[in-house]
Amino acid sequence: MKTITTARLPWAAQSFALGICLIALLGCNHAANKSSASRADVKPVTVKLVDSQATMETRSLFAFMQEQRRHSIMFGHQHETTQGLTITRTDGTQSDTFNAVGDFAAVYGWDTLSIVAPKAEGDIVAQVKKAYARGGIITVSSHFDNPKTDTQKGVWPVGTSWDQTPAVVDSLPGGAYNPVLNGYLDQVAEWANNLKDEQGRLIPVIFRLYHENTGSWFWWGDKQSTPEQYKQLFRYSVEYLRDVKGVRNFLYAYSPNNFWDVTEANYLERYPGDEWVDVLGFDTYGPVADNADWFRNVVANAALVARMAEARGKIPVISEIGIRAPDIEAGLYDNQWYRKLISGLKADPDAREIAFLLVWRNAPQGVPGPNGTQVPHYWVPANRPENINNGTLEDFQAFYADEFTAFNRDIEQVYQRPTLIVK
């Protein structure tokens, strides 16, 4: 049974939380053992990974998610403990999620912007270790700078990952900018190979390379590269990290945009291949107004990746999801959004088997808006008057209380499952 820790919530939020608790006491059958990995009779699980030499903990993470997804959908949040609207420290001990519901996200998202120099989003090693110590799952996306223009930075987005100058071909072996890409990968590998817990064991990471490649806003997008060129970039990067740099604690994720024509053929057009991918995902953002069609599309895409993952021995996820940024930044909201999302997913026999969904960050000062203003940029409703009064905090708390969502305390034995690996 999952309850909201009301001691940390203001009076209005406590009222809703107490209502949720009362419902639970009167018979809400929340799964007390949603993490089946905590059962005492667990037998070794056979896994086949991109890296046949992956660490025991990395293999266990994969096996855990394969089983966990049959029982619940884990909640993830980018910059869970390093950015927020209600936190006073960014040392990995506080989060907006925790302040809203009394628990951390199960999946903690970060990015190479905290790994590759100049670490624009701040170093995260200590925070990752804290998340891992409490049994959380770590995922890292890759906003690599444009290798072709990274020395020309000045006016945004020149030189960043959002610089749409085509650079895929020039970043591959034989290309003029391959050494630049290798430099990024070298820093990722050094970070991964030194990311260890207190016992000196490597901490597993779901590494999400070159996401949203079916759009055209990154230098690796569909207008910047052919499907074959993109596949070569993805494969090269995995091979370099795994075989050249000896990274043994990565699961590799592939995450295009959602498709409106939801077919396996469309998903596979730029897919690097089963040999190179452990996790199948997709990224999707939708409107506040008239969003019924978008929610149906989310379910359709989730069902597709779940079926494909089942057939291919992979893990299906929604790697990014949320209200589109322009609506958030305009101050628009949907105080049923989280409930619509979980209701739609769990009602579909395939979509309900995604392992996790992840929403984007809660920028503490927002982002630059028109005429020198700062506008909102957050995806987890915070425990503050604005979100209490507009009903979005209540919506998120209802999502938390749903029997089919899993947060940090709901998952156990993530890294202790016995496994046998297929080579």
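A Cβ is built for glycine as well, from the same backbone N, Cα and C atoms used for every other residue.
Here is what Swiss-Prot says about this protein:
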- Glu212: active site, proton donor (ACT_SITE)
- Glu320: active site, nucleophile (ACT_SITE)
- Glu121, His143, Trp162, Trp217, Tyr285, Trp360, Arg361, His377: substrate binding site (BINDING)
- 56-409: domain 'GH26' (DOMAIN)
- Glu121 to Ala: Strong decrease of mannanase activity against both oligosaccharides and polysaccharides (MUTAGEN)
- Trp162 to Ala: The mannanase activity is 95, 70, and 30-fold less active than the wild-type against mannotriose, mannotetraose and mannohexaose, respectively (MUTAGEN)
- His211 to Ala: Causes a 100- and 700-fold decrease in mannanase activity against carob galactomannans and mannotetraose, respectively, but only a 6-fold reduction in mannanase activity against 2,4-DNPM (MUTAGEN)
- Glu212 to Ala: Causes a dramatic decrease in the catalytic efficiency against carob galactomannan, azo-carob galactomannan, mannotetraose and 2,4-DNPM (MUTAGEN)
- Glu212 to Asp: 10-fold decrease of the catalytic efficiency against 2,4-DNPM (MUTAGEN)
- Asp278 to Glu: Retains significant activity against mannotetraose and azo-carob galactomannan (MUTAGEN)
- Asp283 to Ala: Retains significant activity against mannotetraose and azo-carob galactomannan. Lack of activity against all substrates; when associated with A-320 (MUTAGEN)
- Tyr285 to Ala: Reduction of the catalytic efficiency with carob galactomannan and 2,4-DNPM (MUTAGEN)
- Glu320 to Asp: Causes a dramatic decrease in the catalytic efficiency against mannotetraose (MUTAGEN)
- Trp360 to Ala: Lack of activity against all substrates (MUTAGEN)
Taking the Cα atoms as reference points, how far is His211 (mutagenesis position) from Asp283 (mutagenesis position) in Å?
-> 8
Sort the recorded positions Glu121, His143, Glu212, Trp217 by C-alpha distance from Trp162 (mutagenesis position) and give me just the closest.
-> Trp217
Using all protein chains shown, find which of the recorded positions His143, His211, Arg361, His377 scores highest when you count other CB atoms within 10 A of its CB.
-> His211
Same-chain residues at least 6 apart in sequence with Cβ under 8 Å of the Cβ of Glu121 (mutagenesis position), in sequence order, are His79, Thr82, Trp110, Asp111, Leu113, Ser114
Proximal but sequence-remote residues of the same chain as Glu320 (mutagenesis position) (Cβ under 8 Å, at least 6 apart) | Gln78, His211, Ser255, Asp283, Thr284, Tyr285, Leu358, Val359, Trp360
Select one residue from Glu212, Asp278: among these mutagenesis positions, choose the one with the most other Cβ atoms within 10 Å of its Cβ.
-> Asp278
Collapsed DSSP category at Glu212 (mutagenesis position) = coil
For the substrate binding residues given in the record (Glu121, His143, Trp162, Trp217, Tyr285, Trp360, Arg361, His377), what is the largest pairwise C-alpha separation in angstrom?
-> 22
For Trp217 (substrate binding site), the nonlocal same-chain Cβ neighbours (under 8 Å, six or more residues apart) come out as Trp162, Gln164
Going by C-alpha positions, which of the recorded positions (His143, Glu212, Arg361, His377) is nearest Asp278 (mutagenesis position)?
-> Glu212
Roughly how many angstrom lie between the C-alpha atoms of His143 (substrate binding site) and Glu212 (mutagenesis position)?
-> 11
